[in-house]
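S.K.: Below is the structure I would like to discuss, written out as structure tokens.
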Amino acid sequence: MRLVLLFSCVLAVSSYAEIILAHSDENLLSRTKNNLSKWNENRLYDYGSKSTMSLPVSSLFPALQTLWIGVVADCSYVTHFTSRMEAKKHIFQEFEGVSTLYEDSFNINVQIHSLILPSAHDCSANVVDRPEISMSPRISIEEKLEIFSKWKYESPGNNVFEAISPHERESFPSEPQVSVLFTSSVKRSPHGVSWFATICSETHIENEWHVGPLSVVSAYPNDRLVVAHEIGHILGLIHDCNKKSCGDHSEACCPLSSSLCDAQELYIMNPSNSYTYANLRFSDCSILQLHSLVEKKYVSLSCLSKPSEKSVLRLGTCGNGIVEDGEECDCGEDCENNPCCDGKTCKLTKGSLCDDQQDACCYQCHFKNAGTLCRQSTNPCDKPEFCTGISSKCPVDENWDDGRICQDSLGMGSCASGVCTSASRQCKKLTNFSSLSCHSDSCKVSCQNEDGTCFISAKDYIDGTRCRGGLCYNGVCVPIEGSSASWSKQPSLFCASGTMLISLAVIAWFFW
């Protein structure tokens, strides 16, 4: 198939979050978004061109090349996982997916060059001298990009990125070509931010920004799609066209074909942040665009390297630091300091029962004594866990039973799904003014306003929240046998107001 597409690489300033850049300095943060996007606007005009092409896609990128990625996961990101091992395995799986997408479209093999993954100690210490891992989830993703970029700029030559497999280090480039920070954000939707068309450039200062081939992604568990999208921007790819850009011509974009504008949200470079696994390829326009940018020398891929099977690390290989089927241990990059694990065979050394680096109930290659604390309680409704003495694994994390009386900094409450809460607390959290619950027979969030009016929403209380004579589950009050005596000692959850008006309407603004 031969494709003839007309596209423009001149992109007007978009409101889309990816190309709005922020700065950690308060004075710069006070500027308008239009001013903050000035760097990207100029950058995009620098790469402006119109290109008409008629080439078979298979001939555009004939030689397989490798793009090496330096990955950092901060403390807010690793909280999604029960262990560093689990986080590492997830990151490897996501990048295998990213590599498949790029190999299919651009003949580019994407590999992890290095990985910085903080330990529980790193995160509990909250070390301020490690900004790359200690950023708050409440900091905007744009601020995180500037902080991450500044850290990378100030760190070259300090070996901040260590090759993930030391015994293969000579086959790795000294530095990754792209750096990605995995983080978490208070925003719920997946999103990312990156510096446009910076591939094969060093991190540098330009117009007050620390600019380079870097990206920040907050998209768990959909990391691979957002990472693929952001790397696309670093390579110089613009967004696919959608109804908005086709209708108001607010920005240049990649059309579906020479005759149809709207790409219908089908591809990786879709500007929306609602990614799905339907977006599993790049559009033909994106493929042709990258080829044109390289051919016309608007971007260079000269830093990419020829693939070497010896240096490629994947899941299912001894030495990647992840214990997988057929392995007893995997010391990864720290085998010299690990007497429990044979790094060449991924088997435990003679006399070893376990690996200290791998399991919480292992000490000096043997099981810790029964009763040794291996996981601290994180809140009044979370049980502490203790080693059994017959296993190196810390028992599964468990919560105290729902309905158990608890106390925290907010006062008395009861346990529900592992948190100390109450119906009144949930009212206070969901409304701007109400701290009183009402209608205790209901397991729908029911809150009383100042004049005594009780509103019932369609939102359920957290599973395990107390209701009259029972506990709430899936919006229903489930009776508990013999509960009357124990419950009678607790304050009534019923709102005794002079006038009780039950509103069955869902008032969205009231709760959100």
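Even glycines carry a Cβ here, placed using N, Cα and C.
Here the original residues are kept at every noted site.
Feature table excerpt (Swiss-Prot):
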type: ACT_SITE; residues: GLU230; note: active site
type: BINDING; residues: HIS229, HIS233, HIS239; note: Zn(2+) binding site
type: DOMAIN; residues: 65-306; note: domain 'Peptidase M12B'
type: DOMAIN; residues: 315-402; note: domain 'Disintegrin'
type: MUTAGEN; residues: GLU230 to Ala; note: No effect on sporulation
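Help me understand the surroundings of these features in the structure.
M.R.: Classification of GLU230 (mutagenesis position) by DSSP places it within a helix. Cβ neighbours within 10 Å of GLU230 (mutagenesis position), excluding its own Cβ and spanning all shown chains: 23.
In the three-state DSSP assignment, the secondary structure recorded for HIS239 (Zn(2+) binding site) is coil.
Mean pLDDT for the domain 'Peptidase M12B' (65-306) in the predicted structure: 83.
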